[in-house]
Amino acid sequence: MSQAPGAQPSPPTVYHERQRLELCAVHALNNVLQQQLFSQEAADEICKRLAPDSRLNPHRSLLGTGNYDVNVIMAALQGLGLAAVWWDRRRPLSQLALPQVLGLILNLPSPVSLGLLSLPLRRRHWVALRQVDGVYYNLDSKLRAPEALGDEDGVRAFLAAALAQGLCEVLLVVTKEVEEKGSWLRTD
């Protein structure tokens, strides 16, 4: 169906899950994959596989509210034939071959609040970044809506700011082939 002359193209549909409980790892996975593939139950099953004989599973919250660790994210991606590659913060971001990367998952310090009261504490929070129709988006589940970052320069600026704050870890979500060839890293 063609558009009327002068009509604005409709914005792309960007899948974005909002924060529930401590399920930011589940939300980050689904947001980076742009569809609901994982649930709390699926993440809990991965935890059981990672530590089958453990009474207190080290890969999630003791309260059963989520708060999954990086091993759950990596195992979830591996189950889909994908890989998570740690980005070495000492490398310049110009070496990141973004066209080879499906998306990014960041682990950031996040402020803690009780209602309107901000506490002087910080917890870890998983955030997804993904390109949709040529535009990179911040798909943080704590945001009301996806935040457009723009092109490759925009996402590099966002990453540089996050890494400059310290305590930020970056995972590149790539295909197995990209992981094996190391083509997520520019050689020029």
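Any Cβ shown, glycine's included, is placed from N, Cα and C.
What Swiss-Prot lists as domain 'Josephin' is 11-188.
CYS24 to Ala appears in Swiss-Prot as a published mutagenesis result, with the remark: Loss of deubiquitination activity, no change in subcellular location. Taking the Cβ of CYS24 (mutagenesis position) as centre and 10 Å as the limit, one finds 28 other Cβ atoms among all the protein chains shown. Under the three-state DSSP scheme, CYS24 (mutagenesis position) falls in the helix class.
Residues or ranges marked as active site, nucleophile by Swiss-Prot on the basis of sequence analysis: CYS24.
What Swiss-Prot lists as active site, proton acceptor is HIS125, and the listing cites sequence analysis. The Cβ of HIS125 (active site, proton acceptor) has CYS24, ASN107, LEU108, PRO109, SER110, ASP140, LYS142 as same-chain neighbours under 8 Å, each 6 or more residues away in sequence. Under the three-state DSSP scheme, HIS125 (active site, proton acceptor) falls in the strand class.
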